[in-house]
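Copied from Swiss-Prot, the annotated features are:
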DOMAIN    86-388  domain 'Peptidase A1'
ACT_SITE  Asp104  active site
MUTAGEN   Tyr107 to Ser  Does not enable protease activity; when associated with 137-Y-G-138
ACT_SITE  Asp273  active site
Amino acid sequence: MQLTIKALVGILTTISAATAVSFDMENLGAEKRGVSGEELHMLHGNEVLARFANGVYPEVANGTRVSKRAGGAEVDLTSVGGGTAWAVKAKIGSNEEEVTMLLDSGYEHALVAADSDYSPGKSSSNENTGEKFFAGFLTGGGNEGTIHLDDLSVGGLKASKFAFGYTKNRDFSSNQKLGGILGMSLPGHVDYVPGFKNHGWGGFIQTLKNQGVIDEAMYQMTLKGDGGKLSIGEVDDSQYEGDLETLMNTGKAYGHCGFKGTLNGEKHNFLLDSGTTGIAGSYDSVKKFLQGMSGVELVEEDKRGSVTGKVDCDSMPSFKISVDGKFDVKLSDDVMKKYDLGNGKCLLPIYGYTNMPKSYSYNWIVGGAFMREVSVVCKFDSNEMQIARQ
């Protein structure tokens with residue numbers, strides 16, 4: 001998710017002030033070590049803030065399997081942090097060095113860490129453009145370096161002389177298993193990385209299309225709690241039930257796939273973001289939504305400028321999203337009860353923030369909590385998107 005410079009400055013200020021709570025999703029490893037539901041909720045909430053500075057998630061498991069067909073490819077995804085983010089393997093450079101990258105549907109470009117398995121000096125196809133870049137991901141400290149051009153492939157689909165940021169900073173993760181970020185957002189949205197924009201260097205999917213590797217700039221993302229599938233340049237009909245519904249992509253101006261719908265009857269425009277854990281909107285809009293729900297106690301934090309809800313775990317309300325009136329999706333019980341406080345109370349997977357612009361009173365971000373229930377087809381050269389139940 002990207003915003004204007006003005007909006008980002010305010011958000012980065014909040015993020016920088018909140019560094020006492022680590023944004024590093026290596027702390028999701030702490031989920032396995034017995035971190036409380038309250039701490040986990042705060043970590044995930046801080047990631048929502050970090051998304052507005054292009055936040056990502058470290059901690060990576062095993063490799064991915066690839067199925068390549070003419071005109072496209074399908075890749076198995078690795079679930080990260082208990083189904084809150086998803087990773088894929090990429091091969092970079094003339095030696096095809098393998099780097100594990102997090103899929104980020106809210107960021108257009110790619111980032112490769114200097115301490116990953118990729119070494120520019122060992123790749124005969126590498127070119128250091130000398131063009132500087134800066135990308136703030138987690139604390140606001142930032143990742144900076146130079147933009148490199150080299151071959152990058154996923155699932156056997158190679159983008160030649162692909163532009164990515166090469167950085168010695170690790171403001172996106174201290175986890176050595178994660179070597180980069182692979183942006184998947186649509187082109188043309190607000191872009192505050194001028195080094196890429198000034199030269200017309202686009203993201204991975206658009207580059208594949210421009211170079212004739214795929215016929216259509218598109219991907220299908222099917223996320224699951226224990227993995228998932230990414231299809232590039234094609235659609236895998238086995239990944240969904242029933243029919244794919246074709247809808248107007250109301251998130252295109254934001255670089256997302258998005259649709260109009262309702263959450264428990266309240267109208268919103270939903271922006272799909274694989275890098276966000278739950279649901280996020282502006283402070284006032286989320287507060288009003290929660291106040292309208294029976295049995296919900298508001299939890300407000302002035303320091304972070306955040307609001308969420310606390311409920312009895314045994315009387316958990318339902319979150320039902322209507323997808324443009326075509327079908328309904330109910331968030332799963334494991335998602336709704338993920339933030340168990342251990343005293344019979346649970347925090348809800350929804351966040352409101354004062355630093356989110358007014359447009360996010362109507363535009364709400366929906367992440368993995370919703371996307372785990374659907375299969376989404378995002379088309380770059382169309383004003384439409386497609387979606388179906390898994």
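If you go along the chain as it appears here, the first residue is 1 and each next one adds 1.
Quick reminder: no glycine exception, Cβ is built from N, Cα and C everywhere.
Every residue here is the original one, so none of the noted swaps is modelled.
Model, not experiment: these values are computed from the prediction.
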What's the CA to CA span in angstrom from Tyr107 (mutagenesis position) over to Asp273 (active site)?
9
Rounded to the nearest angstrom, how far is the Cα of Asp273 (active site) from the Cα of Asp104 (active site)?
7
